[in-house]
Amino acid sequence: MFDWTGKNVVYVGSFSGIGWQMMMQLMQKDIKMMGIMHRMENVEMMKKLQAINPSVKVVFMQMNLMEKMSIEQAMKKMGQMMGHIDVMINGEGVLLDKDVETTMGMNLTGMIQSTMMAMPYMDKTQMGMGGMVVNMSSVYGLEPAPAFAVYAAAMHGILGFTRSMGDKMIYQKTGVMFMAMCPGLTNSEMIMNLRDNVTWHHSESMVEAIESAKRQMPEEAAMQMIHAMEMMKNGSMWIVSMGQLKEVTPTMHWQM
């Protein structure tokens, strides 16, 4: 089981949804410091987060995932402030299929950039002590999503990156493990305007099916994801659907 005592946690993402619920629940652990990284600060939500556990130092760092320089500068400041990073949770997610650049940048390339720039503060051969990176994907990273093809491409990319970085050779050298979470349909801001964010205008029936489907609450999904993290399975992928946790066993199609 993962020991949260004295850990420095970095969260890259918004002030809502599953990722934010994870932060609220992690504040109840005996962690040392929590750093929130996002393009805009929500002062009220930061105060609420701090109030959960006044003994944890909570800080905010502005960072734009669409700008490499912003990521580099913000992650350097966060790493120096903490000294080292134990846990990094990449929880940013947008569903804007008509804006390919933003969808890929916010969901995938920005996540990759921020992770790679955090690694010097996690890698035990550099300034880190080892740790864990958790990347938020989706069930649409495992299956096709005809109504949201661009979003699905980004989600598939997250899993490819996570599984590759979760190779045992990388873990043995760096001490950093990687995991991916694939939530199913969840009550969140992301799915409030589905009809405006489809890939094609031929997707009405697919959107209707999603809108009428049952959804889990972000709180229950967050709880299960933290449970998965505590199992410490490097390179693993987890589905969290309707509050139930299930590990994904990928099919091996090719091996060198």
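Cβ coordinates are placed from backbone N, Cα and C, and glycine is handled just like the others.
Just so you know, the substitutions we noted aren't modelled in this structure.
For TYR151, the entry in Swiss-Prot reads active site, proton acceptor. DSSP gives TYR151 (active site, proton acceptor) a helix state.
Counting Cβ atoms from all protein chains shown, MET34 (NAD(+) binding site) has 25 others lying within 10 Å of its own Cβ. Positions annotated as NAD(+) binding site by Swiss-Prot, on the basis of similarity to another entry: 10-34.
Sequence-distant contacts of SER138 (substrate binding site), defined by Cβ-Cβ distance under 8 angstroms and a gap of at least six in the same chain, are GLY93, TYR151, ALA152, MET155, CYS182, PRO183. In the three-state DSSP scheme, SER138 (substrate binding site) falls into the coil class. The substrate binding site annotation in Swiss-Prot covers SER138, and the record cites similarity to another entry as its basis.
According to Swiss-Prot, the natural variant GLU44 to Lys carries the annotation: In strain: Berkeley and L28. Close to GLU44 (variant position) in the fold, though at least 6 residues off in sequence, lies no residue with a CB less than 8 Å from its CB.
Per Swiss-Prot, natural variant GLU72 to Asp is noted as: In strain: L21 and L126. Listed in sequence order, GLN113, MET117 are the same-chain residues at least 6 apart in sequence whose CB falls under 8 Å from the CB of GLU72 (variant position). Secondary structure from DSSP puts GLU72 (variant position) in a helix.
According to Swiss-Prot, the natural variant ALA149 to Ser carries the annotation: In strain: Berkeley and L28.
Annotation of the natural variant TYR171 to His in Swiss-Prot: In strain: L12. Mapped onto three states, the DSSP output places TYR171 (variant position) in helix. For TYR171 (variant position), the same-chain residues 6+ apart in sequence whose C-beta sits under 8 angstroms from its C-beta are MET177, ASN234, GLY235.
Swiss-Prot documents ARG215 to Ser as a naturally occurring variant and attaches the note In strain: L126. The local packing around ARG215 (variant position), expressed as other Cβ atoms within 10 Å of its Cβ over all shown chains, amounts to 16.
Counting other Cβ atoms within 10 Å of each Cβ, the recorded positions ILE18, MET22, ALA149 show the lowest value at ALA149. With all protein chains in the displayed structure included, the most crowded Cβ environment within 10 Å among the binding-site residues VAL10, LEU26 is that of VAL10. Close to ASP30 (NAD(+) binding site) in the fold, though at least 6 residues off in sequence, lie TRP4, THR5, GLY6, each with a CB less than 8 Å from its CB. Non-local neighbourhood of SER14 (NAD(+) binding site): TRP20, HIS38, GLY91, GLU92, GLY93, GLU189, each in the same chain, at least six residues away, with C-beta under 8 Å from its C-beta.
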